[in-house]
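**Q** Copying in the features that Swiss-Prot gives for the protein in this structure:
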MUTAGEN   ARG20 to Pro  Fails to form clusters and presents a diffused pattern throughout the cytoplasm. Shows a reduced swimming ability, is completely impaired in swarming on semi-solid agar and has a dramatically reduced ability to form biofilms
MUTAGEN   ARG26 to His  Fails to form clusters and presents a diffused pattern throughout the cytoplasm
MUTAGEN   LEU48 to Pro  Fails to form clusters and presents a diffused pattern throughout the cytoplasm. Shows a reduced swimming ability, is completely impaired in swarming on semi-solid agar and has a dramatically reduced ability to form biofilms
MUTAGEN   TYR72 to Asp or Glu  Does not localize to the cell poles
MUTAGEN   GLU73 to Arg  Fails to form clusters and presents a diffused pattern throughout the cytoplasm. Shows a reduced swimming ability, is completely impaired in swarming on semi-solid agar and has a dramatically reduced ability to form biofilms
MUTAGEN   TYR79 to Phe  Localizes to the cell pole. Has no effect on survival in acidic conditions. Abolishes Hfq polar accumulation
MUTAGEN   ARG91 to Ser  Fails to form clusters and presents a diffused pattern throughout the cytoplasm
MUTAGEN   LYS95 to Glu  Does not affect cluster formation
Amino acid sequence: METTKPSFQDVLEFVRLFRRKNKLQREIQDVEKKIRDNQKRVLLLDNLSDYIKPGMSVEAIQGIIASMKGDYEDRVDDYIIKNAELSKERRDISKKLKAMGEMKNGEAK
């Protein structure tokens with residue numbers, strides 16, 4: 001079988017399609033994040049309405065809100081710590097892969 005060399009226009013089309021695919025992937029992830037965020041807001045309001053009962057004082061409602069806020073702030077802190085740990089592991093793996101690649105290149109020479 002004979003392979004034909006792609007023309008310049010074919011290469012441009014490939015690059016254009018690849019960029020479009022990546023842009024669509026980023027947009028899909030962005031929309032999915034917005035969906036998750038709004039679903040969380042709906043759940044938060046549902047939870048809040050479960051706690052608030054008729055005849056409660058403003059102070060009691062504010063106490064519930066403050067408690068929920070504290071819980072969410074703690075979760076954010078936990079996620080920040082987890083993200084830092086994952087990033088450190090990713091960097092360590094990248095260093096190992098780079099070292100392995102350099103060892104392989106050294107053997108090939």
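Sequential numbering from 1, following the chain as shown.
Any Cβ shown, glycine's included, is placed from N, Cα and C.
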**Q** Looking only at C-alpha atoms, tell me how far TYR72 (mutagenesis position) is from TYR79 (mutagenesis position), rounded to the nearest Å.
**A** 11
**Q** Neighbour count, 10 Å Cβ-Cβ cut-off, for ARG91 (mutagenesis position): what number do you get?
**A** 10
**Q** CA-CA, which of the mutagenesis positions ARG20, ARG26, LEU48, GLU73 lies nearest ARG91 (mutagenesis position)?
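**A** Closest recorded candidate to ARG91 (mutagenesis position) by Cα: ARG26.
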**Q** Measuring CA to CA, name the entry from the mutagenesis positions ARG20, ARG26, GLU73, TYR79, LYS95 that ends up nearest LEU48 (mutagenesis position).
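**A** Minimum Cα distance from LEU48 (mutagenesis position) across ARG20, ARG26, GLU73, TYR79, LYS95 lands on GLU73.
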**Q** For TYR72 (mutagenesis position), just count the other CB atoms lying within 10 A of its CB, please.
**A** 12
